[in-house]
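Q: Have a look at this one.
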Amino acid sequence: MAEERQDALREFVAVTGAEEDRARFFLESAGWDLQIALASFYEDGGDEDIVTISQATPSSVSRGTAPSDNRVTSFRDLIHDQDEEEEEEEGQRFYAGGSERSGQQIVGPPRKKSPNELVDDLFKGAKEHGAVAVERVTKSPGETSKPRPFAGGGYRLGAAPEEESAYVAGERRRHSGQDVHVVLKLWKTGFSLDNGDLRSYQDPSNAQFLESIRRGEVPAELRRLAHGGQVNLDMEDHRDEDFVKPKGAFKAFTGEGQKLGSTAPQVLNTSSPAQQAENEAKASSSILINEAEPTTNIQIRLADGGRLVQKFNHSHRISDIRLFIVDARPAMAATSFVLMTTFPNKELADENQTLKEANLLNAVIVQRLT
């Protein structure tokens, strides 16, 4: 036993270069375990010159300068590797004043991850929380992402031929929410949802969204879209592609319009044929004709498809034609309309002109609703 302790003492001194009394102190504290004593010596701030420990028998220890075997790892190597890993996560370290062990240490800001590393983290986090990789399938237009289960009623068949079938009502959905299917596309410089705009990875407002994806959770903004329903989220890897906004889907016109060839919408005429004839006769008698002056016949094509022909003096004005139309069709009194010529097609804006001044003698006038 004494000889083994002397060998351990000599090897400790040879490895560390410490004095014999100090070496004996560390060995006695470690129960004469050489490896524990050496570890305690360096943890206590021993000599900075760390010498590689060979795994050979302790009878022949050399302090030569020959290169150590690749299979041997020193305490300094372990500490150095750990420091490198921490620097990658925490940022570069700087020392102000003194040496490495006595100076002030300053840790720089964390190193920003590249888009590739960020996308890898998102996919890795999603898989760790149950996401499954699937092949991309091209859907035909109009195909839904998930078939809807039948929720109606039906008849339960009887157990015997003479037993009547019983009607079974379908169960109503327990919630009023709607299922939402969203495609998350991860691009080179950002991400997009469905056919939306590009959102940058570096934008602080998107940090919470990306962190939720990495933890395998549905982001809050997608849960709000579902209104309590289920959210189906697909992730697509486009990290090697630049973002290109897809063309908007074609939407058919759903408004109202007019049939081609129709000058204006038709006006409903609720008057009976007898009442209409009476109104036209009354309107015609309201136009006072001076037989001593020149006269002309004006043909008027109404917006309701009707046609009127009335005699006027050359001195009558365009406003008189308007009054004649209103008297012949009382329903037109509450309708806004203009009078136009047929060829050339122009609006008769100045209704104070006489028929002769407006060159409307024996003309055809068209009524157009506005």
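Cβ coordinates are placed from backbone N, Cα and C, and glycine is handled just like the others.
Here the original residues stay in place, and none of the substitutions has been built in.
Feature table excerpt (Swiss-Prot):
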| type | residues | note |
| --- | --- | --- |
| MUTAGEN | F41 to A | Reduces ubiquitin binding and Golgi reassembly |
| MUTAGEN | S114 to A | No effect on phosphorylation |
| MUTAGEN | S140 to D | Strongly reduces binding to Golgi membranes |
| MUTAGEN | S140 to A | Abolishes phosphorylation by CDK1 |
| DOMAIN | 179-244 | domain 'SEP' |
| DOMAIN | 291-368 | domain 'UBX' |
| MUTAGEN | R301 to A | Reduced interaction with VCP |
Q: According to DSSP, how is the domain 'UBX' (291-368) divided among helix, strand and coil residues?
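A: So the counts come to 16 helix, 27 strand, 35 coil.
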Q: Can you tell me how the residues of the domain 'SEP' (179-244) break down into helix, strand and coil by DSSP?
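A: Summed by class, the stretch gives 18 helix, 20 strand, 28 coil.
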Q: So of F41, S114, R301, which of the mutagenesis positions has the fewest other Cβ atoms within 10 Å around its own Cβ?
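A: Looking at the mutagenesis positions F41, S114, R301, the Cβ with the fewest others within 10 Å is that of S114.
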Q: Quick one: average pLDDT across the domain 'SEP' (179-244), no decimals.
A: 87
Q: Determine, from DSSP, whether S114 (mutagenesis position) sits in helix, strand or coil.
A: coil
Q: Tell me the Cα distance separating S114 (mutagenesis position) from R301 (mutagenesis position), rounded to the nearest angstrom.
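A: For R301 (mutagenesis position) versus S114 (mutagenesis position), the Cα atoms are 75 Å apart.
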